[in-house]
Structure formats: C-alpha cells, structure tokens
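Peer 1: Per Swiss-Prot, mutagenesis Y325 to A is noted as: Abolishes interaction with host PKN1 and PKN1-mediated release from the autoinhibited state. Quoted from Swiss-Prot, the note on the mutagenesis of D343 to A is: Abolishes interaction with host PKN1 and PKN1-mediated release from the autoinhibited state. Quoted from Swiss-Prot, the note on mutagenesis experiment Y366 to A is: Abolishes interaction with host PKN1 and PKN1-mediated release from the autoinhibited state. Record note (Swiss-Prot) on the mutagenesis of D368 to A: Decreases interaction with host PKN1. Swiss-Prot lists 406-700 with the feature domain 'NEL', giving sequence analysis as the kind of evidence. As a published mutagenesis entry, C492 to A appears in Swiss-Prot alongside the note: Abolishes ubiquitination and subsequent proteasomal degradation of host PKN1. Sequence annotations record features per position, and here Swiss-Prot assigns active site, glycyl thioester intermediate to C492 based on experimental evidence.
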Amino acid sequence: MFNIRNTQPSVSMQAIAGAAAPEASPEEIVWEKIQVFFPQENYEEAQQCLAELCHPARGMLPDHISSQFARLKALTFPAWEENIQCNRDGINQFCILDAGSKEILSITLDDAGNYTVNCQGYSEAHDFIMDTEPGEECTEFAEGASGTSLRPATTVSQKAAEYDAVWSKWERDAPAGESPGRAAVVQEMRDCLNNGNPVLNVGASGLTTLPDRLPPHITTLVIPDNNLTSLPELPEGLRELEVSGNLQLTSLPSLPQGLQKLWAYNNWLASLPTLPPGLGDLAVSNNQLTSLPEMPPALRELRVSGNNLTSLPALPSGLQKLWAYNNRLTSLPEMSPGLQELDVSHNQLTRLPQSLTGLSSAARVYLDGNPLSVRTLQALRDIIGHSGIRIHFDMAGPSVPREARALHLAVADWLTSAREGEAAQADRWQAFGLEDNAAAFSLVLDRLRETENFKKDAGFKAQISSWLTQLAEDAALRAKTFAMATEATSTCEDRVTHALHQMNNVQLVHNAEKGEYDNNLQGLVSTGREMFRLATLEQIAREKAGTLALVDDVEVYLAFQNKLKESLELTSVTSEMRFFDVSGVTVSDLQAAELQVKTAENSGFSKWILQWGPLHSVLERKVPERFNALREKQISDYEDTYRKLYDEVLKSSGLVDDTDAERTIGVSAMDSAKKEFLDGLRALVDEVLGSYLTARWRLN
C-alpha cells in the first residue's frame, strides 16, 4: 500500500533551480486566479481540494489524488472545465490554466512514486512510500499517538475470521447495483487488516451503509461521496474522520475521545454529537446545522460555512481560523487575540465585538456582504488605526433576492430597435436563455443598467450592444461569460462593473486565441499591451490593498482601472464607479501607478509577450514549421541539460538514485530549456512583429 510523506530534498531545490518560496501558499496563489471558475457554493470544497492536492496528507492514495483532481474539475462551471486538465501527457500528470490559458499549477506523479507540485516557478516535493514490502506480513498494527502498538498481531490472527464473517455477510446483503462497491470496500478492509495500514479510504463506492465493524486499528477513516444515512460505531483509536458528500447523512455517532480531526462537510447534518476534548480541526460546512455544541479547548480551526446558524458558541482561546460565511449570524462571540483568520462574510451582522480590535497584526478579517453601514466601517477604521489588522468588506450590503427576467427581455433593453421588416435581434436570445447560467447573465444585464456608467456615459449602451452581438455569434465565449455572471450579481454597483471588466478581458484573450488577429498583428500587440497593463495594475492594487487596514479589494482594483482608463488606453474598462471615496486610493497613488505601468511596459513588455498564450497560438498558425521546431528543440534541450546535470551534480555529489535530487535537477533542466525556447522565440517574434514592439510611452 502506498502512502505519502513529505520529504526534505538532499539537494536544495532553491540552490539548484534558484527558486524562492512564494509569500502565499500555492493553493492561495492558484485560487486567486481561478476563483471565477466556480459557483460560490463550491468555493470551500474547491479550496479544500486544492489544499489536499498541494499538500497531500500521509495516507492519501494515488487513486484518491486523481479523484480529487477530477472532483475539482467537476466543481467548475462547464465552460471552464478544460482549464482543469487531468492525465495530461501521461497517466498521472495534471495542470490548471488561468482564464488567460496560462499554466499556473502542475502536479506530476511518476511511476517511482515522486509527487511534484509546481506553481509559478516554485516546486514542492513529496514521496509515496511503501509501508510493507510485497508479500511481507505486518507483525503489528499502526502506532497510536504515544508510539505504541494498538493491538498485537496475535490478536489480529484471532479476530481476522470474525471480522471477515461480518464483512462477507455485509457484502452478500448488498442491494441491487451496490455489489461492486461493497466488494471493493471489503477487499480494501481485508488488505487494511492484514497489512496493518492505519488508513481506510472507502472511496466513492455508491454505498448506502457500512458494515457494523470496521478494522479496529485504523487511525484515519475517509468516506467521500457516497449515499450513507448513518455511520457504524467508530474504532476507539480513530484520530481523523473525513465523511463528505453524503447528502442523506443527518447525524453522526458518538465520536472517539482521541479524535483530532473531523471533516464532515457537504452532508445533511442537522446536529453534531459532543465533540472530543482533543479535537483540533472541525470542518462541517454545507450542512443543515442551526446550532453548534460546546467547542473543545484544543480546537484550532473551525469551518461552519453554508449552514443556518444564527449564533456561535463561546470560542476556545487557542482558535486560529474561523470560517462561518454564508450563515444567518446576527452577532459574534468575543474573539481570542490569537485568531489569525476570520471569515464571516455574507451574514446579517450589524455590529461587531470590541475584541475584534485586539487581534494581532497578522490577522485577516472578512466582513463582505453584511449590512454594516459606512459609518460603522469608518468608526472601525478609526479604532484599528495602525494596528496592522486587515479587514475586508464590500459595499454590497445585505443580499436581496431578485428574480431574473427572461434573458431575451434583458437583452432587448440594450439592443437597437429592428428596422421595419427585420427580425428583432433579441429574438435569437430566447434560445440562449435555456443555456447554463443564462439567468445569472440576465441579472447582470439588469444590474448594469443601475450603475454609474449607464447613468453618466452616453456611449455605454452602445458598448454593451456590441458585446452582446459578438456573444450571440460565439457559443464558446458565451458559455465562459455566462459562467462568470454567477459571481457578478452582487447588489454592489462597483462589483458588477468590475465583473464586466473581467468579462471584457476574457473576450479580448478569446478573440486573440481563436485567430481574430492573425492578419492584424498590430491589434494582437495592442491586446497584449492592455493585458500587460491590467496585470501590472492588479499587482499595484494588491500592494496598495495590503497597506490598508480596512479594505474592499474590488474598490481598490476598480479605482486604479477607472481613474487610469484614459491615460493607459484601457479599452476594456469603463469610465465610472460609485464608491471611489471608500477605496483608499489617493491622487498620488494614481500618479505613481501610471508612471510605474508605463515604465514597466517600455522595459518589460517585449519579454512578457514571449510567454503569452495567444501569441503562441497565432505563431503556430502563421509559421507552424518554425514554431514547432522551437518546441521540439525545447524537448531536446531538456533531455541534454538533464543528462549534463545528472553527470556533473548527482554523480559528483554521490546522489545517484536520490529521487529528491533527481527531481530537483529535472526542474532546473525544465527551466533551462524554457529559457532557451524563449530566447529562440525572441528572434522569431522580432521578425514577425517588428516595430510593433518598440517602446510605447515617451517618459520625461
């Protein structure tokens, strides 16, 4: 049986590849880029999938890794499924592409058990290890928390037949259609019992029940995505229980006193049993809970989002993370100074506890989507001052349900009237109204009519009309846009405006990739320049938001985009916003940002565009022989560099057969080959694009 363990490389990856660990974790970096791919109700599960994939826990099986990636893909809107790529170039190779089709995460699991996570130039390595040699009989069960054997092998021998009888009967009693799943689980339990593996993962096997007796020695039990209505008595030595995606599971049995981790999200739980005193990690999001039991003193992480809670119990002093968004909370209990992350967005909070101001400077607080007044927020800003606490909010206020109009009616308000004898342009949108997320897009169109742009910009209606015309002709772009609309129906005008900007950006990239600029290279470069400017502005906005104690990220981003629209020639950006005054962005910030973007573009755009996916697509169509020759050379360069590093680094250091060192030089060889590819591409791009790449801005 394979397990995963974290490893310390014998040769430092940073020393060979020159990579430094990012300030944010890989899953945080990736989530920021792909959040728009998912419906909001799937946010937490998608984030948990990412965390497990980036930091696999001991005991996770290769099949479970593959299923987690497939699950992540299934959680997206259909239009973004292709950005989550499974089994790419091999059996166990995966990657995630951002909205611009740029790779932001890759995960490789090879036959030797090497598990590598690559994210934005940083790599993290893990190993699969064999707990017992093939054919070797395990002489004792897994160690308990104290390091002692929970049960000797002689007891196993005496009890094995008894357990097998229970499991065999359970397998024979399977209802129609459930026999294959039960057979697989019985085999897994037998292997678990015979080999002493402490981890039992029953997988998504379509189970309606589990046998009355489980392997007694297990310390980790994983039961994902089945049809269970109840659980049997749990083994006394259980330390971790993960039971998720069982939508008929309404309650849990008594929990073992030594349980340290309980993940029971995406079920139908109406209540929780008494929690063990040593429980440190509790995740019960997306259930039907209306109240919580007393919290154990050892609790460090609490996730209760997506329930029907109106209040929370007293929180333990050691709590570090609390996620309780998407509930009905009207108040919060006192907060411990050690709390590092608090997310209570999308509740009904009208006031906040005084203890919130006593959190450490490293704390992050999310209050988005609560009916907090501007006066309350301003008072909070004055209180926290320069404490370093970062509080995120938005100007949306409480969510008010709003019924979507038929899509063709919402579209008709933006299109010009048909001439006599012509069919109304909006008529063809009746069929589009049956497509996924069409109702959300209808709401977006109606929300846009309430924005400052609609009220003050005479050309805004014509811009939207032109956009709708292309959407009507392009099913692929329409699907992506409709999917993005589900996150754009906020009651905050500026959030809808920001979402429109994101949709416009996707439109620009989509047009470039499908060939619109194959015969208009100047237009291709202009689109690339706009993407570069927006990316640079986003980084500037992120840095500015990081300096603000009370921050609405969207207002900060939108402030830079709107106010610099003309000076930076941003065609995808609108000219108006409502809440600039609460953004925290000053005139001097805007002046500095304009200069920073123009300077960066003059010096760095010609290098940046070499890695831009739409440019590669154009070159592959216009000069396929030369472009593909560069790709083939990249593969050859990788192989040559790997062999050279193997001889010069591994052999000379005595590290032959060291899998961590081999993986490290592999990353280094890949980076070297990519650099050679880009160097070769530069000459081709200079030849094809010519003067279009000269410095755009004249600076004093």
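Glycine residues also receive a Cβ, built from the backbone N, Cα and C atoms like all the rest.
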Peer 1: Validating a neighbour-count step here. Other CB atoms within 10 A of the CB of D368 (mutagenesis position): how many?
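Peer 2: Here the count is 22.
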Peer 1: Looking only at DSSP and grouping its letters into three states, which state does Y325 (mutagenesis position) belong to?
Peer 2: coil
Peer 1: If you measure Y325 (mutagenesis position) to Y366 (mutagenesis position) at Cα, how many Å is it?
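Peer 2: Approximately 9 Å lies between the Cα of Y325 (mutagenesis position) and that of Y366 (mutagenesis position).
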Peer 1: Enumerate same-chain residues with a sequence separation of six or more from Y366 (mutagenesis position) and a Cβ-Cβ distance below 8 A; give 'none' if the list is empty.
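Peer 2: Looking at Cβ-Cβ distances below 8 Å from Y366 (mutagenesis position), excluding near sequence neighbours, one finds Y325, L342, D343, V344, S345, I391, H392.
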Peer 1: Just counting, how many other CB atoms are there within 10 A of the CB of Y325 (mutagenesis position)?
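Peer 2: Step by step: centre on the Cβ of Y325 (mutagenesis position), count other Cβ atoms within 10 Å, giving 25.
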Peer 1: Give me the count of other Cβ atoms within 10 A of the Cβ belonging to D343 (mutagenesis position).
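Peer 2: Other Cβ atoms within 10 Å of D343 (mutagenesis position): 20.
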Peer 1: Tell me the coarse DSSP state (helix, strand, coil) of D368 (mutagenesis position).
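Peer 2: SS state of D368 (mutagenesis position) = coil.
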Peer 1: How does the model score the domain 'NEL' (406-700) in terms of mean pLDDT?
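Peer 2: So the average pLDDT across the domain 'NEL' (406-700) works out to 86.
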